[in-house]
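Input: a single structure, listed below in structure tokens.
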Amino acid sequence: MTSENPLLALREKISALDEKLLALLAERRELAVEVGKAKLLSHRPVRDIDRERDLLERLITLGKAHHLDAHYITRLFQLIIEDSVLTQQALLQQHLNKINPHSARIAFLGPKGSYSHLAARQYAARHFEQFIESGCAKFADIFNQVETGQADYAVVPIENTSSGAINDVYDLLQHTSLSIVGEMTLTIDHCLLVSGTTDLSTINTVYSHPQPFQQCSKFLNRYPHWKIEYTESTSAAMEKVAQAKSPHVAALGSEAGGTLYGLQVLERIEANQRQNFTRFVVLARKAINVSDQVPAKTTLLMATGQQAGALVEALLVLRNHNLIMTRLESRPIHGNPWEEMFYLDIQANLESAEMQKALKELGEITRSMKVLGCYPSENVVPVDPT
């Protein structure tokens with residue numbers, strides 16, 4: 001008997017257990033859907049914080065009996081709870097807006113493998129049975145596909161925790177007729193991807209979209225001799241490297257995307273900011289209603305007067321109505337030097353009484369105002385059992 005046989009037998013047992021775990025997770029999700037249907041009938045909120053806290057406390061106690069530490073149990077079940085919450089939110093939204101869950105054509109930046117493609121897949125997996133891909137070369141093309149009916153939805157990045165706002169997307173939002181109908185956050189783990197056996201000293205050219213270069217500038221500064229080549233998306237960069245089959249070129253992108261192009265990970269890169277996330281928004285031709293059982297977010301676009309204190313006056317309206325602003329972004333108004341438009345994310349349902357009062361007051365004190373969309377908030381803040 002070789003020394004590998006006992007190890008092989010143990011791995012087979014682990015694989016068998018993993019299959020059982022997957023089946024149980026799928027069964028649990030089906031039950032979460034049934035819970036969502038019950039909440040729909042009883043009109044109870046999707047989130048029940050007390051129930052979540054009790055659940056975690058009970059599981060931590062049970063875990064101790066099996067020598068599983070509290071941190072492990074908490075991390076694992078917070079993720080499972082988040083999945084249940086988002087699954088139920090999607091169910092309620094489909095019912096309220098009479099959305100056909102069968103299939104949707106979704107436009108995104110780049111060919112397959114881009115971060116936008118991964119985000120589109122994530123959104124589609126929760127909302128539709130079939131995802132028809134529509135990769136685009138530019139952000140403007142994505143908006144145009146949905147505006148002209150070639151696609152049903154657009155998924156575009158809007159901000160990153162490391163490199164900040166995606167200005168091109170904010171500028172397109174100024175002029176589009178589309179509405180924001182959803183959001184999601186994607187963890188961004190950049191890798192240096194190559195087409196074969198090579199090492200860092202052999203690389204002389206790196207391809208990627210401008211955003212990853214910004215987010216990984218500290219790492220790149222260690223290799224000042226590398227030539228930086230910009231592409232329209234991370235997937236376009238991967239495509240170039242895959243076609244080149246050269247030990248001297250690499251792409252910055254995701255490991256999942258690299259796998260689609262047959263690339264290997266040469267180096268896992270820590271971004272300038274350790275927790276690197278990109279927030280994406282989903283756009284459609286028609287605005288949606290958001291169930292009052294679901295936490296909602298409303299995005300506004302407004303222009304204030306140029307007099308001193310105009311923006312502060314507008315923000316005070318939100319405070320006076322106990323509305324929480326989660327983001328404020330400014331962009332220049334093209335053709336009007338020194339004038340700016342402001343984008344606001346507000347933690348509220350558009351149809352709530354306080355939001356309606358605030359909109360009325362804002363309409364009276366701003367030069368212009370537009371609701372870009374009201375949509376379910378997918379920021380599921382985990383419950384702390386302690």
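Cβ atoms are placed via backbone N, Cα and C, with glycine included.
Just the original residues are modelled here, none of the noted substitutions.
Straight from Swiss-Prot, the features:
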BINDING   Arg11, Arg28, Lys39, Asp48, Glu52, Ser84, Gln88  substrate binding site
DOMAIN    1-92  domain 'Chorismate mutase'
DOMAIN    105-285  domain 'Prephenate dehydratase'
DOMAIN    299-376  domain 'ACT'
MUTAGEN   Arg11 to Ala or Lys  Important decrease in catalytic efficiency and affinity
MUTAGEN   Arg28 to Ala or Lys  Important decrease in catalytic efficiency and affinity
MUTAGEN   Lys39 to Ala, Gln or Arg  Important decrease in catalytic efficiency and affinity
Rounded to the nearest angstrom, how far is the Cα of Ser84 (substrate binding site) from the Cα of Arg11 (mutagenesis position)?
30
Any same-chain residues 6+ apart from Ser84 (substrate binding site) with CB under 8 Å of its CB? Would you list them in sequence order, or say none?
Arg28, Arg29, Ala32, Val35
Helix, strand, coil residue numbers for the domain 'Chorismate mutase' (1-92) per DSSP?
79 helix, 0 strand, 13 coil
Measuring Cα to Cα, tell me the gap between Gln88 (substrate binding site) and Lys39 (mutagenesis position) in whole angstrom.
9
Cα-Cα, whole number of Å: Asp48 (substrate binding site) versus Lys39 (mutagenesis position)?
11
Measuring Cα to Cα, how many Å separate Glu52 (substrate binding site) from Lys39 (mutagenesis position)?
15
Near Lys39 (mutagenesis position), which residues of its chain come within a Cβ-Cβ distance under 8 Å, counting only those 6 or more away in sequence?
Pro45, Val46, Gln88, Leu92, Gln293
